[in-house]
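Peer 1: Copied straight from Swiss-Prot:
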MUTAGEN   GLY33 to Asp  Lack of activity
MUTAGEN   GLY42 to Ser  Lack of activity
MUTAGEN   GLY301 to Val  Lack of activity
Amino acid sequence: MNQSQSGLKKELKTRHMTMISIAGVIGAGLFVGSGSVIHSTGPGAVVSYALAGLLVIFIMRMLGEMSAVNPTSGSFSQYAHDAIGPWAGFTIGWLYWFFWVIVIAIEAIAGAGIIQYWFHDIPLWLTSLILTIVLTLTNVYSVKSFGEFEYWFSLIKVVTIIAFLIVGFAFIFGFAPGSEPVGFSNLTGKGGFFPEGISSVLLGIVVVIFSFMGTEIVAIAAGETSNPIESVTKATRSVVWRIIVFYVGSIAIVVALLPWNSANILESPFVAVLEHIGVPAAAQIMNFIVLTAVLSCLNSGLYTTSRMLYSLAERNEAPRRFMKLSKKGVPVQAIVAGTFFSYIAVVMNYFSPDTVFLFLVNSSGAIALLVYLVIAVSQLKMRKKLEKTNPEALKIKMWLFPFLTYLTIIAICGILVSMAFIDSMRDELLLTGVITGIVLISYLVFRKRKVSEKAAANPVTQQQPDILP
């Protein structure tokens, strides 16, 4: 572990880490966003989620391997710095920070919109501000308070999914009182299992892969737990059943109980199922659950941005002020920085929703894939090095190395290329490329400045300054 990590308090318990890892899987994308995938893919959406989930399982296994060797709040940014080069750590760290800053704004706006469902007269901007401030204070107080909030947010989501699965299976097989078995006729009765063709399933993977962003947060949190190797190992090994049960299982229930082309599935598949089986106030219940998912994501976003900025500051790749810790070991200035820029994005949504805010949202669109790609490449290089120098440090190992690592890299590159041919995603890919280019240029400026400072500090060696890699 990096020595500088000693400043962060190790207050996250195993139960916190377990729920943080679960929270990363269950988000609003499952409760709401899955409807568009089902509507465009049909029952084959189950395959889309399974294949995308498999890719994320591979990524998490690789990240778990590296985290068990070096559990740090910098996580994959630090690993990229060590394995690929400082430019990679700098670039992916700042891109990831930017991604979550925008996510915080999106979730604050989404949460405010849900609350307006019950309280119509409260302005959207005010509710967004209140939600952001409350969860900012939670994160500022201590890492333990972040963990507690995330624990209960996650518990609500887990209980909801488990209840949904139990009730769904009961209606499918006719175990529910007064019900007839629904069976699996809806899986093939409306044009077959792949009514829109295999190509729609592959397209679905491109859309679905973004729903899993957040699973990697547990590796960032590893730097603040007393037993990081055990926590990361458990989280990494359990990601398989979490994705299968929560995502694939839930989508299978939806397409089994309702025809895939039902209009109400597009709006909210979970509400559609609950209304279909006669659950009273289904919309109200799901609004509360989605609000919980949104607040969980907002809470995680505030935590994640602060720790990534803290890690960048440790490596002198961000202002050193973001390394300052409170008495409880919290990087307060790093948290406030994420909150500040996120609320600027909220203001942009109020004044310029179709230009500035849309640009910010689209420009962060493909960053998730870049993060996954960097994780895979870092693991490929680090694993080869560790096998030669310190093989006993490998407490967790990626399966079938290096074959599955190469396969994952190829799959991610394939998804990035396919985005260029999908009208609804082309802008996201292009704008993410623009933002990535800006960050890379910033690194070159940063490197040049560091070289100049080093030369000024060592005038004897000015003629042959050491160039950073």
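In case you wondered, yes, glycine gets a Cβ from its N, Cα and C as well.
Describe the structural context of these features.
Peer 2: Shown in sequence order, SER211 are the residues of the chain, 6+ apart in sequence, with a C-beta less than 8 angstroms from the C-beta of GLY33 (mutagenesis position).
Classification of GLY42 (mutagenesis position) by DSSP places it within a helix.
Counting every protein chain shown, 28 other Cβ atoms lie within 10 Å of the Cβ of GLY301 (mutagenesis position).
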Peer 1: Looking only at C-alpha atoms, tell me how far GLY42 (mutagenesis position) is from GLY301 (mutagenesis position), rounded to the nearest Å.
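Peer 2: If we compare the Cα positions of GLY42 (mutagenesis position) and GLY301 (mutagenesis position), the gap is 32 Å.
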Peer 1: So if I draw a 10 Å sphere around the Cβ of GLY42 (mutagenesis position), how many other Cβ atoms end up inside it?
Peer 2: 28
